[in-house]
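Peer 1: So Swiss-Prot lists these for the protein:
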MUTAGEN   Thr63 to Ala  Retains the repressor function, but shows a reduced capacity to bind to the padC promoter. PAD activity in induced cultures is increased 2-fold compared to wild-type strain
MUTAGEN   Tyr70 to Ala  3.7-fold reduction in the binding affinity
MUTAGEN   Leu100 to Pro  Retains the repressor function. PAD activity in induced cultures is increased 2-fold compared to wild-type strain
MUTAGEN   Met145 to Pro  Retains the repressor function. PAD activity in induced cultures is increased 2-fold compared to wild-type strain
MUTAGEN   Ser149 to Thr  Retains the repressor function but is not completely inactivated by ferulic acid
Amino acid sequence: MRVLKYAILGLLRKGELSGYDITSYFKEELGQFWSAKHSQIYPELKKLTDEGFITFRTTIQGTKLEKKMYTLTDSGKQELHDWLIRHQPIPETVKDEFMLKAYFISCLSRQEASDLFKDQLQKRQAKLSDLQGSYEKLMASAEPMSFSSPDFGHYLVLTKALEREKNYVSWLESILAMIDKD
């Protein structure tokens, strides 16, 4: 299944966007739970155009730079809707290199294990701080949050990401206490 297809269709549901705009969403809001690179996005835009799910118009920026502005077609809206209402199985386990290292922690000295977990804790705390900043920005710019709010979907994934990182930080702290004990 081409999930990137649905991510792009969903973004275009908000309105007309350029490929650059779509890439920016993957670096910001969508980046909290989904990733896609420039090299993946543009071929997918071509496929979606060929399938009739999106169209584009070309604009000129400056004197020469052509910019494609993409919009969702009615069949693209229907394709997105059909995907949204389709129930999905729970995905396979996400690959997490740090957790693989944790599994083999007995190969490390106590100090090496502590250093590994401290490094991960620092990175997760920084990520949590970034997410908290995004949350504060969202809540300051939004009307009271409800199902009918235009940013409700962003609120959902952001609060889930916050909870995930809070739990990860808490878990790392408890494991560090165990490692450093004795």
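Positions of Cβ are set from backbone N, Cα and C atoms, glycine also.
Don't look for the substitutions in this one, it keeps the originals.
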Peer 1: Which has the fewest other CB atoms in a 10 Å radius around its CB: Thr63, Ser149, the listed mutagenesis positions?
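Peer 2: Relative to the other mutagenesis positions in Thr63, Ser149, Thr63 has the fewest Cβ atoms within 10 Å.
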Peer 1: In sequence order, which same-chain residues at least six apart have a C-beta under 8 angstroms from Tyr70 (mutagenesis position)?
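Peer 2: Looking at Cβ-Cβ distances below 8 Å from Tyr70 (mutagenesis position), excluding near sequence neighbours, one finds Leu12, Glu16, Leu17, Ser18, Gly19, Ile22, Leu45, Thr49, Ile54, Thr55, Phe56.
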Peer 1: Which mutagenesis positions (Leu100, Met145, Ser149) fall within 10 Å of Thr63 (mutagenesis position) by Cα distance?
Peer 2: none
Peer 1: Can you tell me how many other Cβ atoms are located within 10 Å of the Cβ belonging to Leu100 (mutagenesis position)?
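Peer 2: Excluding its own Cβ, the number within 10 Å is 9.
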Peer 1: Run through the Cβ atoms and count how many others sit within 10 Å of the one on Met145 (mutagenesis position).
Peer 2: 15
